[in-house]
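Below is one structure, written out as structure tokens; comments come after it.
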Amino acid sequence: MKVKIKCWNGVATWLWVANDENCGICRMAFNGCCPDCKVPGDDCPLVWGQCSHCFHMHCILKWLHAQQVQQHCPMCRQEWKFKE
């Protein structure tokens with residue numbers, strides 16, 4: 001017996017792999033997007049600090065811009081440095 005496939009519709013899904021489920025700044029889910037973005041994905045990436053905390057890129061950039069003197073992680077207050 002042979003089976004012939006006449007039509008095939010592929011479906012894919014993606015998820016960010018992060019320590020938490022929600023951004024510590026905006027409290028939105030990582031599999032969604034930050035309040036500044038309309039659609040989740042590459043335009044709203046996640047970024048990690050050397051302290052291992054993770055945030056939406058736009059959220060942490062706003063947070064760091066608001067810090068006048070020293071830029072600290074909003075979760076642990078260590079000096080913020082992006083993980084490479």
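Keep in mind that glycine also has a Cβ here, set from the backbone N, Cα and C atoms.
Just so you know, the substitutions we noted aren't modelled in this structure.
The Cβ of Cys23 (mutagenesis position) lies under 8 Å from the Cβ of Ala29, Phe30, Cys34, Cys54, Phe55, His56, Cys59, each of these being in the same chain and 6 or more residues away along the sequence. Quoting Swiss-Prot on the mutagenesis of Cys23 to Ser: Greatly reduces autoubiquitination activity; in isoform 1.
According to its DSSP assignment, Cys23 (mutagenesis position) is coil. Residues or ranges marked as Zn(2+) 1 binding site by Swiss-Prot: Cys23, Cys26, His56, Cys59.
Listed in sequence order, Cys34, Pro35, His56, Cys59 are the same-chain residues at least 6 apart in sequence whose CB falls under 8 Å from the CB of Cys26 (mutagenesis position). What Swiss-Prot notes for the published mutagenesis of Cys26 to Ser is this: Greatly reduces autoubiquitination activity; in isoform 1.
Quoted from Swiss-Prot, the note on the mutagenesis of Cys34 to Ser is: Slightly reduces autoubiquitination activity; in isoform 1.
Taken from Swiss-Prot, the feature Zn(2+) 3 binding site covers Cys34, Cys37, Cys44, His58. Secondary structure at Cys34 (mutagenesis position), as computed by DSSP, is coil.
Quoting Swiss-Prot on the mutagenesis of Cys37 to Ser: Slightly reduces autoubiquitination activity; in isoform 1.
In the three-state DSSP scheme, Cys44 (mutagenesis position) is classed as coil. A 10 Å cutoff on Cβ-Cβ distances gives Cys44 (mutagenesis position) a total of 20 other Cβ atoms nearby, all chains included. Quoted from Swiss-Prot, the note on the mutagenesis of Cys44 to Ser is: Slightly reduces autoubiquitination activity; in isoform 1.
Secondary structure at Cys51 (mutagenesis position), as computed by DSSP, is coil. Under the heading of mutagenesis, Swiss-Prot lists Cys51 to Ser and annotates it as follows: Greatly reduces autoubiquitination activity; in isoform 1.
Positions annotated as Zn(2+) 2 binding site by Swiss-Prot: Cys51, His53, Cys73, Cys76. According to its DSSP assignment, Cys76 (Zn(2+) 2 binding site) is coil. Cβ neighbours of Cys76 (Zn(2+) 2 binding site) (same chain, under 8 Å, six or more residues apart in sequence): Cys51, His53.
One way to see the shell of the Zn(2+) 3 site is to take the Cβ centroid of Cys34, Cys37, Cys44, His58; the remaining same-chain residues with a Cβ within 8 Å of it are Cys33, Pro35, Asp36, Asp43, His56, Met57, Cys59.
Neighbour counts were taken at the CB atom with a 10 A radius for the binding-site residues His53, His56, His58; the maximum falls on His56. The mutagenesis positions listed here are Cys34, Cys37; among them, Cys34 has the most other Cβ atoms within 10 Å of its own Cβ. Among the listed recorded positions, namely Cys51, Cys73, the Cβ with the most fellow Cβ atoms inside 10 Å is that of Cys73. Annotated Zn(2+) 2 site Cys51, His53, Cys73, Cys76; additional same-chain residues within 8 Å of its Cβ mean position, judged by their own Cβ, are Gly49, Ser52, Pro74, Met75, Arg77, Gln78, Trp80.
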